[in-house]
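Trainee: Mind looking over this structure? Questions follow.
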Amino acid sequence: MAQPPPDVEGDDCLPAYRHLFCPDLLRDKVAFITGGGSGIGFRIAEIFMRHGCHTVIASRSLPRVLTAARKLAGATGRRCLPLSMDVRAPPAVMAAVDQALKEFGRIDILINCAAGNFLCPAGALSFNAFKTVMDIDTSGTFNVSRVLYEKFFRDHGGVIVNITATLGNRGQALQVHAGSAKAAVDAMTRHLAVEWGPQNIRVNSLAPGPISGTEGLRRLGGPQASLSTKVTASPLQRLGNKTEIAHSVLYLASPLASYVTGAVLVADGGAWLTFPNGVKGLPDFASFSAKL
C-alpha cells in the first residue's frame with residue numbers, strides 16, 4: 001500500500017518536499033485559487049508553486065491571505081498575490097481578476113476552493129443558512145468561472161478545477177445544504193466542459209474525502225476523527241491529507257490530464273463507499289438549528 005506524502009496540520013508550508021512530478025510541470029503558469037489562504041486551498045497553492053507556478057490566492061479575509069502569501073513565497077521562491085474577494089459578489093470578482101491580470105498578464109488555471117459547511121438537520125436549517133452555502137459553493141464557483149471565461153479563458157484557453165465532495169453521491173443526513181451545493185457544482189463542471197471545450201478550456205471536479213488538518217474536518221469530524229470507526233472501516237483505513245489532495249489537483253490542472261474534461265475525480269480513500277449516511281446520529285441533533 002502506498003504511504004501518504006508528509007503533511008503538516010496547520011496552515012504552514014511543508015518543511016521539506018520530494019517531487020513526485022517534474023519540478024517544472026507548471027513552470028511560469030499562473031493559478032487563481034479561491035479559498036487559497038487556508039486548508040486545502042493553501043496546500044494546493046504551495047504544491048503548484050513548488051512546480052514552478054505563480055499564484056493568486058483570494059479570500060474574504062485579507063489578513064489571512066497576506067500571511068499565507070508571505071509563507072508561500074518564502075518557502076517556494078515563486079510569486080504569490082493575495083487578494084480580498086467575496087465569491088458571492090460578481091463586482092468584487094471582476095475587480096480581483098482585473099488586478100491579477102494587471103499583475104501577471106495571464107491566468108492559466110482556476111481552482112474554485114472557497115466553500116462553507118456545518119452539520120444541521122434539514123428541518124432545523126434556516127432558509128438563509130441554506131442559501132448562504134449555495135451562494136458560496138455553487139454561485140461562487142459560477143461567478144469566478146464566468147468572469148475568468150470572459151476576461152481571459154475565452155480567447156486563451158485555460159483549466160478549471162472545482163473542489164467538491166462526495167456528499168451528493170447518495171443521501172447524507174445533516175448535509176442537505178452542502179450536498180446539494182456540491183452536487184450542483186459537479187453538474188456545472190459537466191455543462192461547462194461541454195460548452196467551453198471548443199475554446200480549449202478543460203473543466204473538472206476533485207472530490208476529497210475526510211482530510212486531516214482542515215477546518216472542514218474539525219467542524220464535521222471532531223478532534224478524534226482519525227480514530228473514528230467510520231475512518232478505520234473505510235478501504236484505506238485512514239484520513240487523507242492536504243498534500244495528497246493537492247497532488248490530485250496538480251494532475252488535473254497540468255498537461256498530464258490534457259485529454260480529461262467533464263470528469264469528477266474522487267480522492268477519498270474509498271470512504272464514500274463505506275461511510276454510514278448518518279441517520280443514526282439524527283436524534284443527537286434534535287434541538288439543533290442553523291440561522292446564518
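Positions of Cβ are set from backbone N, Cα and C atoms, glycine also.
Annotations per Swiss-Prot:
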{"type": "BINDING", "residues": "35-40, 60-64, Asp86, Lys182, 208-214", "note": "NADP(+) binding site"}
{"type": "BINDING", "residues": "Arg60, Arg88, Phe118, Ser126, Phe127, Asn128, Arg219", "note": "substrate binding site"}
{"type": "MUTAGEN", "residues": "Asp86 to Ala", "note": "Reduces enzyme activity by 98%"}
{"type": "MUTAGEN", "residues": "Asp137 to Ala", "note": "Reduces enzyme activity by 97%"}
{"type": "MUTAGEN", "residues": "Asp186 to Ala", "note": "Reduces enzyme activity by about 95%"}
{"type": "MUTAGEN", "residues": "Asp268 to Ala", "note": "Reduces enzyme activity by 97%"}
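Describe each of these features in terms of where it is and what it packs against.
Mentor: In this structure, Gly35 (NADP(+) binding site) belongs to neither helix nor strand by DSSP; it is coil. All protein chains shown were included, and the count of other CB atoms within 10 Å of the CB of Gly35 (NADP(+) binding site) stands at 26.
Long-range neighbours of Asp86 (mutagenesis position) (same chain, six or more residues apart, CB within less than 8 Å of its CB): Arg60, Ala92.
With a 10 A radius on its CB, Asp137 (mutagenesis position) counts 26 other CB atoms from all the protein chains.
Asp186 (mutagenesis position) falls within a helix when secondary structure is assigned with DSSP.
If you take the C-beta of Asp268 (mutagenesis position) and look for same-chain residues 6 or more apart in sequence within under 8 angstroms, you find Thr166, Ala207, Pro208, Gly209, Pro210, Gly240.
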Trainee: Here's one to test understanding: among the binding-site residues Ser126, Phe127, Asn128, Arg219, whose C-alpha is closest in space to the C-alpha of Ser38 (NADP(+) binding site)?
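Mentor: The answer is Arg219.
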Trainee: In the structure shown, which of the binding-site residues Arg60, Arg88, Arg219 has the fewest other Cβ atoms within 10 Å?
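Mentor: Each of the binding-site residues Arg60, Arg88, Arg219 was scored; lowest Cβ tally within 10 Å is Arg219.
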Trainee: Just to verify a number: CA distance, Ser126 (substrate binding site) to Gly213 (NADP(+) binding site), in angstrom, no decimals.
Mentor: 29
